[in-house]
Amino acid sequence: MQPSGHRLRDIEHHPLLTDNDNYDSASSSSSETDMADRVWFIRDGCGMVCAVMTWLLVVYADFVVTFVMLLPSKDFWYSVVNGVLFNCLAVLALSSHLRTMLTDPGAVPKGNATKEYMESLQLKPGEVIYKCPKCCCIKPERAHHCSICKRCIRKMDHHCPWVNNCVGEKNQRFFVLFTMYIALSSVHALILCGLQFISCVRGQWTECSDFSPPITVILLVFLCLEGLLFFTFTAVMFGTQIHSICNDETEIERLKSEKPTWERRLRWEGMKSVFGGPPSLLWMNPFVGFRLRRLQMRTRKGGPEFSV
């Protein structure tokens, strides 16, 4: 039954939930604080494979840079400076990847379209609200349903299989940092590859590496291809994300050419909203706000999920 005084708009014309509907009361009454305290993890096969591949490719790049190019070098400070720099970029990139993957992107609580919740909203007469028929929640403005996460996500930009998660309101910052650090480490690796090729050609491939010349060439060529591919992809994604933040428009909203019904923020206001606070070095730190949590498995209606 639909409460008077407002209208519930549902594309599939599902009725408003009542107390007798078969939904988990715990999920419908969960607060935003409870949602924020959970470690988020999407059990999607494709996403998990892509996430593991990302880590393996970064580890491979670190192996080639460290053991093929830097350790055999006779220039001590060249090896130390570049080794520290590349490994720092790799650690920051992988840390940003983890934060993006394990952070709730802004999921709307499931099954909150109850009569009690509707009454608590204190809606004005004639005001229209939207309900998602798939996860049975009241959709806030600019929220979209993700078929992979099976949740409505606030300010959903897109679902990225490489981080096995949606990019939304709460984890967009970490995704931006991930793309930035991968792009920087790719540029660094490409520069080192170029210098290594020059050194090997001048030395006639005799003392440029501890590996045989054919293996060295194969490792360097593969790293160059990986670096070019990663740099192109992440640089484009980084630019797209910064453009979206500055224009206060998600990728989904841009593709749908939706007319804004919200007041757009100024460019710097959008950046401060995503990265938190005025410009500082903390914007570059993926560890800000990190809390070590204990993972455990809880069985809930609809399947198991990881939580604390």
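Just so you know, the numbers here start at 1 and follow the chain as drawn.
Every residue gets a Cβ built from N, Cα and C, even glycine.
Keep in mind the model shows the original residues, not the substituted ones.
Across the domain 'DHHC' (130-180), the model assigns an average pLDDT of 91. The domain 'DHHC' annotation in Swiss-Prot covers 130-180.
For the mutagenesis result C160 to S, the note given in Swiss-Prot is Loss of protein-cysteine S-palmitoyltransferase activity. Counting every protein chain shown, the Cβ of C160 (mutagenesis position) has 19 other Cβ atoms within 10 Å.
Taken from Swiss-Prot, the feature active site, S-palmitoyl cysteine intermediate covers C160, and the record attributes it to sequence analysis. Mapped onto three states, the DSSP output places C160 (mutagenesis position) in strand.
Per-class residue totals from DSSP over the domain 'DHHC' (130-180), listed helix then strand then coil: 9 helix, 20 strand, 22 coil.
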